[in-house]
Every structure is written in C-alpha cells, then in structure tokens.
Amino acid sequence: MTTQQEEQRSDTKNSKSESPSEVLVDTLDSKSNGSSDDDNIGQSEELSDKEIYTVEDRPPEYWAQRKKKFVLDVDPKYAKQKDKSDTYKRFKYLLGVTDLFRHFIGIKAKHDKNIQKLLKQLDSDANKLSKSHSTVSSSSRHHRKTEKEEDAELMADEEEEIVDTYQEDIFVSESPSFVKSGKLRDYQVQGLNWLISLHENKLSGILADEMGLGKTLQTISFLGYLRYVKQIEGPFLIIVPKSTLDNWRREFLKWTPNVNVLVLHGDKDTRADIVRNIILEARFDVLITSYEMVIREKNALKRLAWQYIVIDEAHRIKNEQSALSQIIRLFYSKNRLLITGTPLQNNLHELWALLNFLLPDIFGDSELFDEWFEQNNSEQDQEIVIQQLHSVLNPFLLRRVKADVEKSLLPKIETNVYVGMTDMQIQWYKSLLEKDIDAVNGAVGKREGKTRLLNIVMQLRKCCNHPYLFEGAEPGPPYTTDEHLIFNSGKMIILDKLLKRLKEKGSRVLIFSQMSRLLDILEDYCYFRDFEYCRIDGSTSHEERIEAIDEYNKPNSEKFVFLLTTRAGGLGINLVTADTVILFDSDWNPQADLQAMDRAHRIGQKKQVHVYRFVTENAIEEKVIERAAQKLRLDQLVIQQGTGKKTASLGNSKDDLLDMIQFGAKNMFEKKASKVTVDADIDDILKKGEQKTQELNAKYQSLGLDDLQKFNGIENQSAYEWNGKSFQKKSNDKVVEWINPSRRERRREQTTYSVDDYYKEIIGGGSKSASKQTPQPKAPRAPKVIHGQDFQFFPKELDALQEKEQLYFKKKVNYKVTSYDITGDIRNEGSDAEEEEGEYKNAANTEGHKGHEELKRRIEEEQEKINSAPDFTQEDELRKQELISKAFTNWNKRDFMAFINACAKYGRDDMENIKKSIDSKTPEEVEVYAKIFWERLKEINGWEKYLHNVELGEKKNEKLKFQETLLRQKIEQCKHPLHELIIQYPPNNARRTYNTLEDKFLLLAVNKYGLRADKLYEKLKQEIMMSDLFTFDWFIKTRTVHELSKRVHTLLTLIVREYEQPDANKKKRSRTSATREDTPLSQNESTRASTVPNLPTTMVTNQKDTNDHVDKRTKIDQEA
C-alpha cells in the first residue's frame, strides 16, 4: 500500500460527515465487510487491506469477469438493440415531462410495436384520469368524500410514494467523500445531482455551464459517483482536445486518485501496445484520448461496451457530417455526456446535431426539429415557440453563468481599445486596397467573388496588426531588434505603454493573437524590453505545452507575459495566476475569444480580471467586432433567455465581407484615416475605449432577434454603406461615387463608350459631374463568354466564334488596348496617351528599352485585331447557339465522376450497369455521352488519370470474374460443399487462426452473394452472426469487416494458385483426401453439426487442424 493511500485512509477515518451520498456508500461497504453503518460513516473509500488491490494483486477471476463486461462479444449496433428497456423508460419519462416529445417518439413508434403499446397505455391512463375528474366535476359541488373513498386515495398515494422512494436515487446535499483535495461548491453539487438524475432516467445530456465554472470537476465527481455508489467501474471514454489531455489526467489524480486513468496517445507502436495489453484486457477504468486518436483507433475503441462517452468541447461535433461525429456514433455506449461552454454558435440546427448525438432515437429528423421553431410574426406565436424550446431543452441542457452562481469570482472588465494606424500601416492599407480596387468596389463575379474578398480581408487584418507581417516590409538586412518594432504599428505603441504600466502594478499578462507570426514579433519585443515570457502556439509539442504552463503558474514565477495563439491556447488551460488578458486581434468566432479570456477568468482567480481587446479604428476590425457582438447577442437570446426562433446562419457572406472591406476605405484614400503617434496618451485612449465599448454593448443589448437577422443589426445598413453614408444606387437622380485610387483620377470624354466606365455604371459608380437633367447614354452589354468545362465537350469551332464576337464588340465601343491588357499589371494601365507615354518611360527605366518596345508592339497588334475585326452577323449568332446546344452543358463534375467510377466498376462496355448507376441522367443521355467521351477523351485535362482508373477497374473486374468462376466450379464439384470442399492450404500454415469450417463457410457465403455484390463483407458478417454453427465461436464472431475481407482474399488466392498449378496440387489433393476420409470429426465440430438442421454428423474435417488452432482463438495475427 502506498503512503498516499495510507494518508487518505487516515483522513477518512477521522472524518465524521454524514451526507446522504456517503450513507449510501457506507451501506454498500457494510454489506461487503460485515460491519455496522455507524462504523462506516464517511469511509466510502476505506476497504479492508484485502480489498485494496494494485493492478498486479487482482486475482485472475476478477480480470476475466471484468474483461467480459468491458469487451463486446457482438457488433455495437446489435448490442444497442439489447437496451430497449432503457429506451422505453426514457420515452416514458420524456412524455411525462411534456407531450411535445410525442412528435418525435411517434415516428419511432411506427417501427416498434412496444413503443406503440407504451403510447396507448399512457393515453389510456390519461383518459381514466380525465373521466375521474369529469365525474367529480359533474357531481354536486357540495359532494364530500366518503371514508372509503378517502382511504382508497390515501392508500394509492402511499403506494406511489413507496415506489418512488425505492426508485429515487440518493440526493447529494454536500461534497461527497470520494472527492479528495477539496470540496464541491454548492452549484457544483447541484450539477452533480442533475447528472445523477439524467443517469437514473436513462438520459444523456449537455453540461453547458459557462467556461470556468468547473465542468471538469463536476464530470469527474459524477464518474466517481457511478464507481463508488452505483458500483459501475467503467469503462468510461473521455474525448478531449489534444491540448487538455494532461490537464484531465491531473484533475482525476487530484480529485479521485484511486480511479485507474489511462491516456491513449503516442505513436503507432505505442498505441498498439496500449490497445493490446491494457484496453482490450480491461485494465483501466477511464480512458482519456483526443479527437484525432479516436479517428485513428476507431476499430479498437468500437469493441468496448462503454458505460459513458464524455466529449469535452462538444461543439466540435456540431456538424453531424464530420468524420468525428460519424465515427463516435458507431460506438456502443449506455449514455453520453457533452461538455461545452458554447452550446450555440451559429444556429439551432447545430443544437439539433448535439441532441441527435445524445438521443438519436428521439432527435432523428432535423427537418422535423426545425419545423417546430418556424416562427410567424405574431407575438403569440413567439411565446409558444419560447415555451416549446424550454420544454425540449430542460431535460437535456444545464446552462449557468458565473454572474448567477459564482459570487466570489469578480466579473471581468472588458474594454475595446481603439487604436489608430501609423504612417507605414496607412500606406500598406491603401496599397492593398488599390491592388484589387475592382473587388473593393464590388465588381467581382459570383464564382470567385467570396474567395477573392476573403483574401483581401485577411491581408487587411494583417496590416492592422503589424506591417512586418508582409514580406519586404521590415527594413533590412541586416534585421535589428529595435524601436522600429514598436513605432511602425499602432497596436504595438499602445501595447508598449500598457505593459509598462501593468508591470509597475505587479500584474501578469496573457496576450492572444490568431497569427503565430505575430507572436514571433512579440517575442522579439519581449526580448527587447527584457520581459520574461512563455509561448504556446499550434506547433508547440504536448510536453513543451505542459512545461510552459507549469513554469508560468509556479509560485513566485518571474514570467510576466504569456504569448498564445487564440485557437491553440484558448482550450483547457488554467492560467489564473494572470489577471490581465490582451486580445491583440479578434477571432471570427467570438466564442474562441471568450475561451481565451476564461483562461484567467475562472474559479481560483482572486483578482479582478481586465480584458483589453485591440481594435484598429475606422478599419476592417471595427466591423469584425460588430459581427462578434451580434453573434454573442444571438447566443444570449436563444439559450440563456429562451427565445427559440429558428435563426439563419451568421456566416460571412460576400456582402458581409464587402461591407467590412469598404468600411473606412474612402477615408484612407482621402487621407482622413485615424493616426496614432508615439506620444499618444494611454489614459485618453483607454477612456475613449471604455466609452465606445459601453455604446457598442448598449446598442446590441437593445436588439431583438428580428433585428439581429438584418445585415448587421443597425438600422438598415447594407453592403454599400460606410461612414454613415449609403452608397447604394437608389434612383437615377442620385449618382453614386466610385472609390478611386489616390494616385490619379481617370478622365474620359462622355461622347464615346468606355468598357471601364460601362462597368462602373453597372456596379453603381459614375462621374461626379453627372447632372440630374442630362441623361447618360446607355452602354451596350458586353457579350457573355461561355467558359465550359473540358468534360462538357464544347465544339472547337465555338472558341473561334466567341473570339470574333468579343473583337467585334470592342471595335463597336472604340476600346483602346492598354498595357494592363497585356501584362495584367494595374500599374501599367493608363487612361490617355500622355499617361501611357509616361508609363512607357518608367518601363524603359526598369526593364530596358527592349521590354518597352516589345510591350508597345504587342499593344499595337491587339489594337489592330480590334480595328480590323469583321462584323458578327446574325448567322454567326445562330451558329453559336447551335454549337452550344451540342455540348453537354447539363453535365456537372459530379455527373462526370459518377460516369468515370461506373466505367471503372463495371467496365466501359457494360452500358446497362453504367446507365443504372447514374441516377441524375436518363439512359439515353448516358449512352450519348459515353460515345462522345471515348471519341474525345484526350481533350480532357488529365485524361491519362481517368483512363488509368478505368483500366485498373476493368482489370480488377476481370480478376473478380475469374475468381468467381473458379470458386463456383470448385463448389459445384461437391455434393455437400460444407462437408466435402477441400482447401489446399500452403505447407507452412502454422500461424493460421481460422479453422477449416470457418473458411468453408466464408467461401460458400461469397459464392452465394457474388464477389461484386454491394457491401459484401457486411453481409458476410451478418451471415456469421445469424448462423447456428458459430453460436459459441467468439473468434469468428468478433472479426471485423476488414479482417473478413482479408481472409476471403487469402482463400481466393489459394484457389487461383491451385488452378494455376494443377499437376503439383493433384498429388496433394489425393493425399489430403485420403487422410481426411480416415479422420473422425472433432468433438467440437461434431457437436455443431448435430445442432444444425440437414447437417450430417459425419462431416469430414481434420481433427488435428482444429486442435492446432483452438489455443489461437484470442489472438489476432497478421495473415500470411
């Protein structure tokens, strides 16, 4: 026994607290030890020395029984079917809570007669109760109960109370004794009771307390309750982010040290050793692993009968289509618990995804769930929706915030610090806008528009942080660590002033940023200012992460600053030794910023936490902050206040991105941007930030759900509004200004058409000098260019016709070719001859006279093409439409890949099966496409790859046909294949783990379905599970689909080898037959044969072969 265990036993002996949970534990212990209740009060963990085992001391019978409980002997989906009694109890409880669940349960009842009976029984009980009430009400109002009636009613109440007493679980009123190293707070005890009630009613749930309220401790306490009170030792699976693996292990060691916790992590060999020697041998209670490890080790984890699956940061599975969500749904578990501080991020469909994971038998249809919360405009309907949402969420969701439950934790003070830009930042910001001025003005296509705008947004946000994030911006080489790191970024100027003040006050600071390269700059800054620091980002190893956290949190640590990336450092890290959080930039998802703040603002924090969020004023970051406030307000309305309207996703659309980019852009070009200098007063900046933060919060707190559904929650702003002015084109009497680069303005005569002016007018721009009375001439519409996909097989003649049409249009509008048309460089584009001549001089200076002459020659050639372009006639237009109709314009990429896959699966000549496999096209369409495809295959980019895939599929198909034929012929030669079929095993087959009967069964099943059958090996698995031959054959019943496919492949290889070497195998066949005819059945196989109808007990098999492999049943070896 360890010293730690002796100390714990000594502590528990001296403890005399008598909580209800402890009484129950003591009762259970007294039954096993034969002692009285009074002797065991407060000794929930004290067992006799004989009963306190180490792993090695446990008797073999204990491990055998434990392994039987931990490891499934059937497929998880069949094991789930055995839990129907839990399902009925769960349904009955939920129907008692609210009749709204009948909508969901009614769907399940259509396929389950027992659920139908349950619903009828509940309806019958309700009708009886209704009739009794109606009878009483219809009688005289002076009617008094007789003694007999009252006695009957009292007896019924007593009986019901007795039943409830036996069924009700013990209510925990204070911190239970099995929780060591501290006590649960009152609200944590309430959370433990809530988890216990979920367990008793066979429900899964979502523990959604605000970050920092001790969700980890509540979960560990609940698992301790299951272990020490309910005698459920496990197995429990806890899936957490990689960064919190060690934190969870430490928490278990601290609060419930006697629980056997295993962390599944490491390289492939290490994990394989853990799975083989610990997990599958049931030598653990709680398994902690990461999301990535669950995906990699799914086959091993799927074999255990989990009592609980706990998922930390459960919003990771909000997408039910993700790999993690789908894999975890395959696991067997009695119950599931989700832990998240952010239950709602975007919309209610994500909340449904979490509920669907917890209770798939109830929340199986997302459309039905969404229909519940469709909301009309009337206030009465809104009230009904709110009530419905509360009724649905109450049994599953527990959500509490710090302000309501944790009175000792001071509220954090958040301040948005609005910062101007330095001259260098302004210059880079303008340059980024000018680089893609068309996109800034909204002149982007639908297909590439959002990606193009996202790229601009990313670059602008980098500029707001520090211009040195761009290659070539930092002066050098040589590169120096000097004051220029600070005075070239507005945020760095304010950070420098703020950190100096915090250092004097004795505060300690966490600095978060999305960009790890910015942390590099901050590292240089800390080195320059002699600030001791730690750092964590996405590339930090698990060991280095733990070391950095311990170093920062140790008593009297010299570390002043902790640098973290928002995503890598915002999960599961306890840094309460810091009292100041600086968000250098804001995450798109406001919940990520909240998680970052709560690394310091959590239980255990004794100081007031200040959060400073840096925001670049009059730039894109202001819009990002408004977007974050909108999302947080939505969370507050839907979850914390119960407003249940179905909400549209608040993702960033193209208009949203455009609005962010345009915000403050005009001020940049007009030299009105907010500036900051080294002399800025930090007090004035903080005071201004506090005021603007209060205004922003007040604005969004006053908004309702309908207001939040608008673009950005303020009045009727759209993507065309910035600086309080609307630039959207409303009518002809108000012409909108186009945002022009600061370098120059373009001047063109209005008497001729210009393509640039034409597009400006279409998008919403125009000339300042346009008057209300002078109508502008309408520019002709540019002809649409069809850019077809290569697999759509447009006729080659179409390209020539489209070029002819484009040249004719340019000739018609007097289009002048510029250097931009040749080089694609906006710096070379001119608007008149004078500008072009000046640019030619610049080109000559930079690239030489030869480059200038070549550019001029190419411009002249292109202009000559336009000037001499022939007319595009009506006949040309008709011919163009005719050519377009010949292309396969209704075939998309998905249809094309479906055709390729079908050709690979069935062979290019099997048109019947190819037609059937493409559901989106008629058989005639597929046939016509196939003909053109094989004629013009080489016109497709990467045609060699597609052809190679088809040829590989055809070869595989031929091989399968050949194997099918050999197998069928071999089986047809036997009158009773299961008895007489002979498999020619190789001479060296000592490692073979399948016996002859299992191999024969697999071959007969494959012959039954065919090698090319869909889901062949799932069908084989089903045949094995349903066959009486293998009732007690644990080995074959626990083979996975992948293992069965490998075995079938090996057997087919043996059959092919037998066919290819007939002479060599002929002698073997005769010897084997002679031996097997004289060999009696093994006792095991004889018993199986007698239990199967029409299976003679004289089935010929090899007894020696069977006996050799009996001892190998529990091994999973690699096959030869």
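Each residue, glycine too, has its Cβ placed from N, Cα and C.
This is the original sequence, none of the listed changes applied.
Among the features that Swiss-Prot reports, domain 'Helicase ATP-binding' is placed at 196-361. Residues annotated as ATP binding site in Swiss-Prot: Asp209, Glu210, Met211, Gly212, Leu213, Gly214, Lys215, Thr216. Record note (Swiss-Prot) on the mutagenesis of Lys215 to Ala: Abolishes ATPase activity. Look at Swiss-Prot and you will find 494-645 tagged as domain 'Helicase C-terminal', backed by sequence analysis. Per Swiss-Prot, domain 'SANT' is recorded for 886-938.
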Sparsest-packed of the listed binding-site residues (Gly212, Gly214) - C-beta count within 10 angstroms: Gly214
Neighbouring C-beta atoms (10 Å sphere around the C-beta of Glu210 (ATP binding site)): 21
Segment-level pLDDT (mean, integer) for the domain 'Helicase C-terminal' (494-645): 82
ATP site, defined by Asp209, Glu210, Met211, Gly212, Leu213, Gly214, Lys215, Thr216: further same-chain residues with Cβ within 8 Å of the Cβ centre: Gly341, Arg602, Ile603
C-beta crowding around Met211 (ATP binding site), within 10 angstroms: 22
Helix, strand and coil totals (DSSP H, G, I; E, B; other) for the domain 'SANT' (886-938): 37 helix, 0 strand, 16 coil
Intrachain C-beta neighbours of Thr216 (ATP binding site), sequence separation six or more, cut-off 8 angstroms: Asn247, Trp248, Glu251, Asp312, Ile339
Cα distance (Å, whole number) from Lys215 (mutagenesis position) to Asp209 (ATP binding site): 7
